[in-house]
Structures are given as structure tokens and as C-alpha cells.
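*Asks:* Sharing the record's features from Swiss-Prot:
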{"type": "DOMAIN", "residues": "193-277", "note": "domain 'Saposin B-type 2'"}
{"type": "DOMAIN", "residues": "313-394", "note": "domain 'Saposin B-type 3'"}
{"type": "DOMAIN", "residues": "438-519", "note": "domain 'Saposin B-type 4'"}
{"type": "DOMAIN", "residues": "521-557", "note": "domain 'Saposin A-type 2'"}
{"type": "MUTAGEN", "residues": "Cys509 to Ser", "note": "Affects the intracellular trafficking, resulting in endoplasmic reticulum retention. Mice carrying homozygous and heterozygous C509S exhibit a progressive decline in locomotor function and a reduction in the number of tyrosine hydroxylase-positive neurons"}
Amino acid sequence: MYALALFASLLATALTSPVQDPKTCSGGSAVLCRDVKTAVDCGAVKHCQQMVWSKPTAKSLPCDICKTVVTEAGNLLKDNATQEEILHYLEKTCEWIHDSSLSASCKEVVDSYLPVILDMIKGEMSNPGEVCSALNLCQSLQEYLAEQNQKQLESNKIPEVDMARVVAPFMSNIPLLLYPQDHPRSQPQPKANEDVCQDCMKLVSDVQTAVKTNSSFIQGFVDHVKEDCDRLGPGVSDICKNYVDQYSEVCVQMLMHMQDQQPKEICVLAGFCNEVKRVPMKTLVPATETIKNILPALEMMDPYEQNLVQAHNVILCQTCQFVMNKFSELIVNNATEELLVKGLSNACALLPDPARTKCQEVVGTFGPSLLDIFIHEVNPSSLCGVIGLCAARPELVEALEQPAPAIVSALLKEPTPPKQPAQPKQSALPAHVPPQKNGGFCEVCKKLVLYLEHNLEKNSTKEEILAALEKGCSFLPDPYQKQCDDFVAEYEPLLLEILVEVMDPGFVCSKIGVCPSAYKLLLGTEKCVWGPSYWCQNMETAARCNAVDHCKRHVWN
């Protein structure tokens, strides 16, 4: 409401100013566009908007007030206020003017030219200076500079502002003359005032706090500097804003870099504080102790290097054993060969990726020939070792070079557990352990289960375990977090089923197949155990492997 009152007062003042020869409209833009009243009387409103009023304006108090009032009037129009309501409010505000003649003139202007003014406000909301130029409250910047140059030409006196600009470069070089910069920085610098040093440290500390706690501080700081540029006067303010736009990004980067630096150090570099001669050395703490303090639930690696099998081979082994067990169940039920392959394909679909893909590869490669092998009641786990997807038993190494009956006999024997060689003692590994290659999840599985074991109570429900799984990865160090998220996304259903019963890291991770056996014995070189992909290459290999009938029925048909 106060803005409208001020707006009406400015209208009265502007539109009652005299115009040279108002009866004629042949005086050019200087006369036509002097104010809105003359432009309306001569029908030159559009011409003045395009050619005169849209030009940059000089800075002045009436112009700034007018721009503010025009902006407020535009906001009032956005609030869906009708023209009659605005007219009524403006007429009421005209009555508040103490000068009776100005009050009457205000009402006359409001009644006569309000529609034209409101149309201009609606059309030029982004440039309120155009409306204020029409009201003769803002002066063209070009006209203002021309008047200043004319005044300077009419007088022989050198303006004071020019003298200051001439002297400024010489004054700025005086500190360099008094304190040459060629000396090494190790020499003591002039003592700075303690009060100035304290003020600098407080300012830097406040800025650092604002940068850390207020995300909009940087943009607000730049906007505040631009507002200060407006106080420098016409011409110079535009140059100031140009410098701000050009160098503000560099200043922001410096502020972000200094947010973790000590205020005293920054003020020393700026010359407001005395240079610190000595800085006490921080006490070094072993990395293992630092990590334990940050993550109490995270245990370090064992003091010896584990020779782990890649998780890629573990997935193949677990998939093969799953397929073989399903195959045995189907054979017991006297299923046909077509149903066997179809049933195995359906079983593969139940596995998570990438085990699903590997399972389909096993079925596609060995499925048609598995029936012949299972006739001899071969152990599924042993067969997976023969075809190279699981660790082979020692007694199979020699048998693989023998004919097929010898291979079957070796497969039917009970497996004997291999002796584990003693682990050589080595120095402790560093605290930072990179993730395994090929997407291995063994280490991250152990650390995640260990975290759950330390932070969950016994007999925890599935919901509690699931909640702990979803946030547990965020407590691991950075090298493990992404790998942990992938691990949980892939093994979450299987993990839940096992963790409800037991939370031993070694058992759980071995149970789901991400931590394989540390040793894998080499297989023999007998190619006939490679399966149909080798048997059915040609008639010669099929005959040598006694698989001619199989290749004719399943591959060559």
C-alpha cells in the first residue's frame, strides 16, 4: 500500500512537469518522448518505447524508487487485482498527499493515463526502467554522460575524480618502493597490528563456518558484491559487475579451498598477521589404529596373505553342483531326456545373476550327455571336478589319463580331504585392502557379516537383519562400499535365510559361495572329458571318445 502511495505521488510529479510546445507533435523524439502524457497525446507511445525509453538509464534516487514501485505494481497485477481495484487504491493514496494541488493533479493523472501505464507495466515487467523513463523519473545514461562531457568542456578545471584516477597508480606503487619484493620470504615481515590480525581471523572463521553450514552463502556473497557495485555510480558500476562475473568463480574456488585451512595461516598469507615461525608436528598414528577408532566393527585382515580362488570359478562350481543335483532328482523320477533338459533350464531360472547365465551354459553344453554319465551313478560333485568347474580330487588326476571305465571307477570312490599346507607367516597387510578382481565378494562379505554379528542381537528377526543389511555398507571404508552395495543387491535373499540361523562370517560367506576353497588342484589333459563341444567336432574325435551314437542323436541330426 505504501508503494502504491509513493507510485501515485511520483506520477503526479512527473506528469505535471511542463512540456515545450505541447500542441505540436513535430518536435522529434526529444519532445515526443519527454513524458507519457506527450507520447499519448501525439500517439507515439510505441515509438518511444522502442527508440528512447528502453535505453540504459543513469543511476539516481528517484529512478531507483520508481523501479521499486513499478515492480511492486507488477506484483499486484500478478495477484489478479482488477483495474478498478487498483484505480480505487491509487485514488485513495492520492488523498494522502498533503499538497492539495498535487493531490488533485494525482487524481487527474490516475483517471486519465492509468490504463496506458498499466499496459506498459504488464508488457515490460523485466525492465521497469522503461516505465520510469516514460514517467520522466529516469534519465537516459547516454544523455547523462553527454551532459557531463559538455560541462567538462565548458570548464578548464580538472575534475577531482580524474585527478584521483591519475594519482592512484602511483600511490599503489609506494608500498613496493618501501618494501621491495625481491627478498626471500624467510625474512621477517613488518609486524601487523594485533587488532587487525584478530579481525581478520574472526572474519575468515565466520566465512568458513558460513560456507560449511549454509549452501546458499556463496551465491548470496556474490549477489551482495554486485549490489555494492551499484553504489559506484554510472559507468563504473557496469565495469565492477563485469569483473565480478569474470572472477567470482575463481574467488568461490579459493573460498572452498580455504574452508579447511587455519584462519591464522590465511591471515598470514594476506599480510594481516605475523608469520608463524614454527608449527608443531602432529603425532603420527598408525593407520590400523585410526581405522579401528572410526569403525570399531571393522576387523583387520589376518597377518598372512590368503591365496583365494576367484569368485568367477566359485560361481561356476556352485552352479554345476546345483545342476547335477537337480539332474539326479529328475533321473530318479524316470524323466525323459527332453524333460530333463527342460527341467534343468527351469532350475537355472531360479538362480540369481550371474549364476543363472553360467547355469544355462552348463545345461546347453553338457545337458544331452549327462544321462549317459549318470547311468554309472556318478557323484554330482565329482563330475563337476572332472569337467573343470570345481576343484578335482587327487585320485582323479591319474585316472583322467585312463579309459572311460577307469574314470567312472575313480568317480565312484569316496573323496579324501586334501591336507592343507601350513600357511607361511608374513608381515601384516596394510589397512587399505583393495577389492578382489572379477567382482569377488569374499572380503566384503566377511566384513559385512562381521559388522552384523557385532551390532545385531541373537535371534534377530528378518526385518531387523534386512534393515542392518541396507545400512551396513555405509559403515565400511570407501574401497568396499560400492562392492558391498552390489553384493547385497545380488545375494540379499540368500543372505537373509542364512543369517537368521547363524552369523559366522567364514561359514556364511562360504555357504553362499563367495569365499571358495583356497587351493585348487590341476586337472589332467584327457580331452574326452571336455564334453560334447569336443566330442562332436568331427567323426575322428567322436570315435576316439566313444561318443559317435551320442553325437548322431543329439548334435549331428
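Every residue, even glycine, has its Cβ placed from backbone N, Cα and C.
Keep in mind that this structure shows the original residues, not the substituted ones.
Quick one: where do these features end up spatially?
*Replies:* The average pLDDT the prediction assigns to the domain 'Saposin B-type 3' (313-394) is 66.
Around the Cβ of Cys509 (mutagenesis position), 25 further Cβ atoms fall within 10 Å across all displayed protein chains. Look at Cys509 (mutagenesis position): DSSP puts it in a helix.
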*Asks:* Helix, strand, coil residue numbers for the domain 'Saposin B-type 4' (438-519) per DSSP?
*Replies:* 59 helix, 0 strand, 23 coil
*Asks:* By DSSP, what is the split of the domain 'Saposin B-type 2' (193-277) into helix, strand and coil residues?
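*Replies:* Split into helix, strand and coil, the domain 'Saposin B-type 2' (193-277) gives 67 helix, 0 strand, 18 coil.
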